[in-house]
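What Swiss-Prot annotates here:
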- Tyr508: active site, proton donor/acceptor (ACT_SITE)
- 169-175, 237-243, 250-255, 301-307: FAD binding site (BINDING)
- Arg447: substrate binding site (BINDING)
- 137-317: domain 'FAD-binding PCMH-type' (DOMAIN)
- Arg352 to His: 30-fold reduction in activity (MUTAGEN)
- Arg447 to Leu: Loss of activity. The FAD binds poorly to the mutant enzyme (MUTAGEN)
- Tyr508 to Phe: Loss of activity (MUTAGEN)
- His544 to Ile: Loss of activity (MUTAGEN)
- His545 to Ile: Loss of activity (MUTAGEN)
Amino acid sequence: MSGEKKEYPKEHIDLYQQIKWNGWGDTRKFLHQLKPSGTIAMTTPEVSSVPLPSLRGFIKKELTLPGEEDKPFVLDETPALQIENIHVDPPKQYPEFVRELKAFFLPDQLKDDKLARITHTFGKSLRDLIRVRIGQVKNAPDLIVLPHSHEEVERLVQLAHKYNVVIIPMGGGSNIVGAIEPVSNERFTVSIDMRRMNKVLWVDRREMTACIQVGIMGPELEKQLHKQGVSLGHDPDSFEFSTLGGWLATCSSGHQSDKYGDIEDMAVSFRTVTPTGTLELRNGARSGAGINYKHIILGSEGTLGIITEAVMKVHAVPQAVEYYGFLFPTFAHAVSALQQIRSSEVIPTMIRVYDPEETQLSFAWKPSKGAVSEFTSAMVKKYLHYIRSFDFKNVCLSIIGFEGPKKVVDFHRTSVFDILSKNAAFGLGSAPGKTWAEKRYDLPYIRDFLLDHNMWVDVAETTVSYANLQTLWKDAKQTFVKHFKDQGIPAWICAHISHTYTNGVCLYFIFASKQNENKDMAQYIEAKKLMTDIIFKYGGSLSHHHGVGYEHVPWMTRYATRGWINVYRSLKETIDPKDICNPRKLIPTIKEENNKEPFLFDVVNVKYPKL
């Protein structure tokens, strides 16, 4: 690399140390019980122990079997192991490879301590967290390298290719399908932590594009762009703890996708370092010169190489940003309104629709509002029940967002509100929208609390047509609850629509249950297979935005067809002949495809390895 090499600023080192190694998100943010009441509260960096007075009762109601409602509800303690009590095999040694690395990288860019290796072994799926919480850490990477530049990544990949070293890119570590987990300890494995590559390199206000290092985390990306008056406008649920590179590598989708598009719509070009050379694309509005090469890398999950820099479309920081809440009498009313809005060509920035069960969760998630607000809420409920004939067991909350120039927002708001009114929606004003905007990244923290108390929660998401949307929604919920309750295990499931298109939506399921007595993986595997098979039954996609990793590989041939799998396999063999780039992810091996070896996530021969 040309130029003088400088020490990296200490305040930016090791972001993985600021994120929970055995849970979700900020180490300073968590749910806990207040004593002696048992009320569940939330602590954040800004405020301590905010009571959520309805949440405990909600959990009891939904995770109690019929006939057991009068039994005492005890939140059993099932704490995670402390890191000092977790065994991790020592890293393998590869002196020749490491010697050449040390000639090019600073000592501070190479890590092999226990915390670094554990945090670069797993993502944040339920299966990941269960394993790390009980100390089942296998195949931890032997070394973590933290590059500063494209040139350093090039050098690292060249050395990995030379010495046949496995390389796995790591962004924020929020993936939930096994995309960043090393799957074997046969070869020396390096996790490439991209988070020091966190700069907006330039912004072109005329073309409205920006060149960005892809290790930048969501909040820092928007902070740097805002200084130059622009925004990317991409904020997935993982926004606080994910990177631009992760978004590109998994075909991410953000809350504002209805207006700005998904990540592939924002990407103009990028640089990708592969074992056989660096791939670069020309910038431009579009090209008709052959296949769309950027789509070879988009969604490739590090299996072809390492994305280092990307030119992205940006837009001016919006003049007006508004969010509003509405209640629909039923899910069917909400879907009808949503489809009419998409057909009207007057599209909000964001439309989210919560089904009745998730609507009740959102109500239970709220802190106490005070006597006046509670009285007002009670009066609204009476009005909706007696005058509008709303059944509160069926009501659905919706959050609608608008961004842009004030006049444009005014026009879109008026048009959209008219459609909502014609579909029996009741306006709640801007307060629910403001609350959603402030708390939109908080819900994942409930999973850590449930795991600490002998319960679990997981998710499944898909793209489904409007024709099949409601039948999939009903069948999945009924089948899931029945499957577990028939075994004497309480279960709960909800869903929301998070992204909309003219020909379908993203339907996102959240489901929970109590852990079984064996504390094994049976329930997780059953739930994963059950939900994925139901999604396929109704023509849904294998994933809308979570990706494939290795957990979805068992379904990939069924989803993508063997022909496309072979095309991708041939491409990988050409670009990555030694299979050093994130092996056994995204597509099945030939042996897996022909039933000569089990899948890494073996849902086909459903076996339940006891943990």
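If you go along the chain as it appears here, the first residue is 1 and each next one adds 1.
Cβ atoms here come from the backbone N, Cα and C positions, even for glycine.
Modelled residues match the original; the substitutions are not represented.
Nearest by CA distance to Pro169 (FAD binding site), out of the mutagenesis positions Arg352, Arg447, His545, is His545. For the domain 'FAD-binding PCMH-type' (137-317), the mean pLDDT of the prediction comes to 96. In space, His545 is the closest of the mutagenesis positions Arg447, Tyr508, His544, His545 to Gly305 (FAD binding site), judged by Cα positions. Across the structure, Arg447 (mutagenesis position) and Ser238 (FAD binding site) place their CA atoms 14 angstrom apart. Counting neighbouring Cβ atoms within 10 Å of each of the binding-site residues (Ser238, Ser242, Ser252), the lowest count belongs to Ser242. Cβ contacts within 10 Å of Pro169 (FAD binding site), excluding its own Cβ and spanning all protein chains shown: 28. With respect to Glu301 (FAD binding site), the closest of these mutagenesis positions in Cα terms is His545, chosen from Arg352, Tyr508, His544, His545.
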